[in-house]
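As given in Swiss-Prot:
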type: BINDING; residues: Glu157, Glu215, Asp246, Met247, Asp249, Asp282; note: Ca(2+) 2 binding site
type: BINDING; residues: Glu157, Asp213, Glu215, Asp249; note: Ca(2+) 1 binding site
type: DOMAIN; residues: 255-369; note: domain 'Cadherin 2'
type: DOMAIN; residues: 591-702; note: domain 'Cadherin 5'
type: MUTAGEN; residues: Trp148 to Ala; note: Does not display significant adhesive activity alone but mediates cell adhesion with pcdh19
type: MUTAGEN; residues: Arg160 to Glu; note: Does not display significant adhesive activity alone but mediates cell adhesion with pcdh19
Amino acid sequence: MYPSGGVMLGLLAALQVAVQGTGAMPCQPGFTENEYNVMTADVITEGQVLLKVDFVDCGRGSGLRFESGDPADFRIDADGTVMAARTLQLTDRKGQSLEIKAKDENSQEQWMVHINFTQPKQVPVILFPRHSVLVKGDDSVNRVKRDWVIPPVNVLENSRKQFPEELVKIQSDKDKSNTLRYSVTGPGADQNPTGLFIIDPISGLLSVTKPLDREHIPNFHLRAHAVDINGNQMENPIDIIINVIDMNDNRPEFTHQIWNGTVDEGAKPGTFVMTVTSQDKDDPNTANGMLRYKILSQTPESPSSNMFTINNKTGKIITVAAGLDREKVPQYTLIIQATDMEGNPTYGLSNTATAVIRLLDVNDNAPEFTRETFHGEVPENRVNVIVTNLTVTDKDEPGTPAWNAVYRIISGDPTGRFSIPTDPVTNEGLVTVVKPVDFEMNRSFMLTVVADNEVPLASGIHRTRQSTATVSIRVIDVNESPNFDPNPKQIKLEEGLPQWSMLTTFTAHDPDRYMQQTISYSKLYDPANWLEIDPNNGRISTIAVLDRESPYVKNNLYNATFMASDNGVPRASGTGTLQIYLLDINDNAPRVFPQEAEVCERPEPNAINITAVDGDLNPNAGPYAFELPNRPSDIRRNWTLTRISGDHAQLSLKISYLESGIYELPISITDSGNLPMSNTTYLRIKVCQCDHHGDCVDMERIMAAGLGTGAIIAILICIIILLVLVLMFVMWMKRRDKERQAKQLLIDPEDDVRDNILKYDEEGGGEEDQDYDLSQLQQPDTLEPDMIKPVGIRRLDERPMHSEPNYPIRSAAPHPGDIGEFIHEGLKAADTDPTAPPYDSLLVFDYEGSGSTAGSLSSLHSSSSGGDQDYDYLNDWGPRFRKLADMYGGNDD
C-alpha cells in the first residue's frame, strides 16, 4: 500500500546507518549518522516530513542552528525535522541528495551530513477491502464491510516521464481462486475526458496516458471494478481519488497593467495611496500561488528614490517619505513586481505592472496681484458694465479650488456699487458696476481689493502678508433723462369736469445740474384723449369731459403718461404717469334689466323680477323707485309693479287673462342721488300660453307675430334686390334676341342705303304697326296676301270687316336683297291703303333737305285727288266717323 500527503513511507525504519569510528571517546558534537538514506516517492508534496536527523550538541544549548543546503526545496526545524519546502519531483532535480549543516553561533563550528533519496521500484498496491461474516443466533447471515480508508493517488501535473506512467496496482485477494478482470470507470476513464487513465484488466495496473493540468482539472474520481470471466461482480467497486499535484507553471497576472492613484501633495509618511492586486492560477494554498510584491523602480527619483513603499503581501502602496510637492514633481511612476513562491527570486515566477501616482494640488500657494494699481472708467447710470480686469498669479493647479481666486473689496465702496466676480477661465477679477453711479454725486472711486482662494491655505503654510491692489475708477458724465417727481402722481377729481379745466402741474427736473438744459413736455399715452399738457410748464388741462363710467377707467383710476425731454446732445427723455382718481356724480339714469321677459297668459304660474341698473355708485344709485305710467290706462289696469328691495321689483299680471303676444311696457325708475335722475325704460314682454309647469308652449307663434321693424325692412330690401335682378335679366335677354335678329339681315354692300335713312317723328300708329318679321324683308317673294297681317292682330279703332275693294297686290322686289326697293313699294302701298292711320289727319313733315332718296311720303295732299276716290264706305264705320262720312261721302247738300 502506498501512503501519500505528509505521511512517511514505512520504509524509513530500514534506513542504513554506517557508524564510523570505534572506542570510547570524549563527547564529540556532531550528527549521529554520517549519511541518511531515505526511500520516498518521486513526488514530494509541500510540508511532507522526510526524516529527523539527530545531533549531539554536548551541551552547547541554544547557540546551535540547522541550515538546509537547498532552502528552496527543503527546510529543517530546530529539532532536526526535515520536510519539503515545496512540491517537487525528485527526478527533475539535479541531484538525489541533500546537505544539512549544523552551525554553532558562538564558536562558529560547522558540521555537515548528507541525505540520499531513493525511490521504490514497485508501484503501490491497492487491495479491495475484505469482508467478515457475522452469524446471528437465528441462523441469519449479515455481511459487514470493514472500515478501510483508501489513500488518494498523487500525480504531479506536467510530468515529463514516459507515458503511459504506472500509478498504482489494483488487486483482489480472490484472484488466487478465480480468474478476475479489472476495470475503472468515471471522468478520465470512460467519461470525458476519456482515455486519460487506463487499467490492465489482468494485472490491474492503473496508468496515466498523458500529462495532467491541475488548473484544468484538479482531481479525478474513478471507481475500480473486479469481475470474473463470466462478468460476475466479485468485489464491490472501490473509489480511487487521483489528486493532481500543483507545479509552479503559471506566472502572476496583474488585474490591470497600469494602475492610477492619487495622493495630496505634502502628505505625511504613511499616507495610503492605492492597492495593486494580481492573481496566480496555481494552488493558492501552496507556495506556487503565494505572491509577494515589491517596487522595482521610481521615476523621478526626487526628492528621494524611495518616496513610496508597498506591503509585500497585500499590495498596498503608502508614502514613506516627506517632501511631495506638486509644483516640482506632479506625478510619479512606479514599476511593481509580483513574484510567486513567496517571493523567492530563484524559483519564483514574476510579472510587473506600472503604478502612476498623481499628486493632488493643495492650497499651498496664495494668489498674488500682477500690479499694485488698476485703472478703469464707467459712464454714469450704467449697470452690469465691466470697468477693468484684475489679474493674479497662482502656482497651484489651474481649475482647482486652490487656484480659483476670490476677490473682495475691503474699502472705497461703502454703498456696494461694485462687485468683482471671477472669470472661471482666466481667473481674472471682473470689476463690475452693480448699482448706477452718479457723476453729480461721485466723479471717481478708489477701491482696495484683496484676493484669496476658494479654499484656505493648507495647514502649515504661512504667508507674510495678504496680496492687495488699488482700483481707480473714473465716472464719465452723460446726458441723463429728466425725472418726474413724484412718479406716478395721483390727483382726485369729480367726473364731469368741463372742457379746458386746469387739473394740475406735472413737472420733471434734470439731473444734469451742470448742463443748464431746457425741458419740454408732451403727451405720450392718453387712451380717452381727455388731457393736454403745456409743453413749456407742464400744466395739464382737460380737452374733454371726464367720465368715470368710461371703459378706459379701471377702479375709478384713469392713467395717462407724459414725456419730458431735454435739449441735450443726444436728447434724453423720461416718462411720468398721472393717475386721476375720479369721484362719482349722479350723471347716469337707471334702466331696467332684463330688457326682455316672458310671462304666462294667466297670472298664477309666474311673475317677472326686474332689476334697476345704474352706472353710478352709491349714494347716486339705489335704492330705486319703480313706477308704471298712468297713460295709457290699460297699463295699470293690466299690470301691477311691486317693489321687492331697493334694487329689485316684481312685475305681474293684474288681470286674470291677457292675450298672447308681445307687449312693450314702459317702466319708470328713479335713483337716490342728490338731484335724482329718472328714466323710462321699455320692457319687452312676451305673453304666451303655458303648460302646467309654467313653461311657454306657443313661443314660435308669438315670435312670428312679433317680427320687428328691422326684420321687415331687411325682408323688403331682399325682395327689391331680387326683382331688380330679374328685370335686368329680362332686359338682357331681350337685347340679346334683338342683336341676334339684326345679324340675320343680309345686305348687299352695293345697295346699302343705310347712310340715307332718316329718322322722322311719327304721330300716331301703334306698336303693332312695327311688329313685322325681318325675315320676310329678305324673302319678299314668299309673301302671301293672307300672311301680310297675322290673324288676331287688329287695331282697336280698325273698321269692321266687310267687303272692300280689291287692290292690286304689290309685286315682289326683283331682288330679295334690294331692301330699298322693297321699302319704296311698301310706302306706295301705304299711301293707297284707306285703313292706314291716321284717317283724317294732315301729316306735316319737317324739311330735311334735298337729295333724299326716300321721296315724299303720302299725305292728304297726295297726287290722288279726292274726286278719284269713293268714300261711301265711311258710312259703314259707325258714329265715330259720321262727321268724316258727311264731309266726303255725303251728297251735295
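Every residue, even glycine, has its Cβ placed from backbone N, Cα and C.
At each noted position, the model has the original residue.
Within the same chain, residues at least 6 positions away in sequence whose Cβ sits under 8 Å from that of Asp282 (Ca(2+) 2 binding site) are Arg214, Glu215, Asp246, Met247, Asn248, Asp249, Asn250, Asn288, Gly289, Asp340.
Summary of the Ca(2+) 1 site environment: with the site residues Glu157, Asp213, Glu215, Asp249 set aside, the chain residues having Cβ atoms within 8 Å of the Cβ mean position are Asn158, Leu212, Arg214, His216, Val244, Asp246, Met247, Asn250, Lys281, Asp282.
Of all the Cβ atoms in the protein chains shown, 14 others lie within 10 Å of the Cβ of Glu215 (Ca(2+) 2 binding site). Here Glu157 (Ca(2+) 2 binding site) comes close to Pro211, Leu212, Asp213, Arg214, Val244, Ile245, Asp246, Met247, Asp249: these same-chain residues lie at least six apart in sequence, with C-beta atoms under 8 angstroms from its C-beta.
Put plainly, the binding-site residues Asp246, Asp249 were compared by Cβ crowding within 10 Å, and the winner is Asp246. Long-range Cβ contacts of Arg160 (mutagenesis position) within its own chain (separation 6+, distance under 8 Å): Asp92, Pro211. Residue counts for the domain 'Cadherin 5' (591-702) under DSSP (helix as H, G, I; strand as E, B; rest coil) come to 10 helix, 51 strand, 51 coil. Neighbour counts of Cβ atoms within 10 Å were taken for the binding-site residues Asp213, Met247; the minimum is at Asp213.
Applying DSSP to the domain 'Cadherin 2' (255-369) sorts its residues as follows: 6 helix, 50 strand, 59 coil.
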